Amino acid sequence: MGKSCKVVVCGQASVGKTSILEQLLYGNHVVGSEMIETQEDIYVGSIETDRGVREQVRFYDTRGLRDGAELPRHCFSCTDGYVLVYSTDSRESFQRVELLKKEIDKSKDKKEVTIVVLGNKCDLQEQRRVDPDVAQHWAKSEKVKLWEVSVADRRSLLEPFVYLASKMTQPQSKSAFPLSRKNKGSGSLDG
C-alpha cells in the first residue's frame, strides 16, 4: 500500500454523496432512511485496484452545494481525485456537476487529477430528468468517466471506485524526456 490518496466527493445537496460512501464502504445504507445534512466528513477506505493492490483512500464528503455556492477553496489543495455526483432525477444537479468540472479545471494548477462522475438514482427510471446519452456525451467531451449508479445496488458502486483508485495510484509512465547517454555533442558549454 502506497500513500493515502485524497478524494473530494462533491455535488448539489441531496444527490446521495454520503449515501454512496456509506454503501460503498460499509454496505449499511438503507434506501429511504432519513437524510441528515452533511457539513463535512472524512471516510477512509481500502480499495483494491485493478492491479490487485489495496490502496488507502481518504474521501472528503463535502456539504451539498446550494444556490450558486462554490466548492470551498481547501477542497482543491493536495487533492488526487474528485467524485462529482448528480442525481438522474434532477437536471439542475447535472448542471451543477458541469460547473464543478469547470471550477476544478481552473483550480488544479496543471496537476494531474482523476475525476469520475456518478449519476445516482438510476433505478428511478420513471423520475429521470437527465438523458443518459447527453450525460455520456458531455463526459466524453470533458475526458472524464461517467457511471450511472444506484445506492440500492452496491455492486454498481464498485467499478467506478476501483477505476478511481487504480488511476490515482498507477505507476508513473516513462518520462517524455528520457535521459540518454547518447547525447549529440559533448554537452559542454565551452565555445
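Backbone N, Cα and C define each Cβ position, glycine as well.
Over in Swiss-Prot, the protein carries these features:
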BINDING   11-18, 61-65, 120-123  GTP binding site
MUTAGEN   ASP41 to Leu  Does not affect interaction with GFOD1
MUTAGEN   ILE42 to Asp  Impairs the interaction with GFOD1
MUTAGEN   VAL44 to Asp  Does not affect interaction with GFOD1
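This view paints the features noted in Swiss-Prot onto the structure.
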{"residue": "GLY11", "record": "GTP binding site", "DSSP class": "strand"}
{"residue": "LYS17", "record": "GTP binding site", "DSSP class": "helix"}
{"residue": "ASP41", "record": "mutagenesis position", "DSSP class": "strand"}
{"residue": "THR62", "record": "GTP binding site", "DSSP class": "strand"}
{"residue": "CYS122", "record": "GTP binding site", "DSSP class": "coil"}
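Each of the binding-site residues SER14, THR62 was assessed for Cβ neighbours inside 10 Å, and the highest tally belongs to THR62.
Of all Cβ atoms in the protein chains displayed, 10 besides its own lie within 10 Å of the Cβ of VAL44 (mutagenesis position). A sphere of 10 angstroms centred on the C-beta of LYS17 (GTP binding site) encloses 25 other C-beta atoms. Among the binding-site residues GLY11, SER14, LYS17, THR62, CYS122, the ones whose Cα sits within 10 Å of the Cα of ASP41 (mutagenesis position) are THR62. Ranking the recorded positions ILE42, CYS122 by other CB atoms within 10 A of the CB puts ILE42 at the bottom. Rounded to a whole value, the Cα-Cα separation of THR62 (GTP binding site) and VAL44 (mutagenesis position) is 14 Å.
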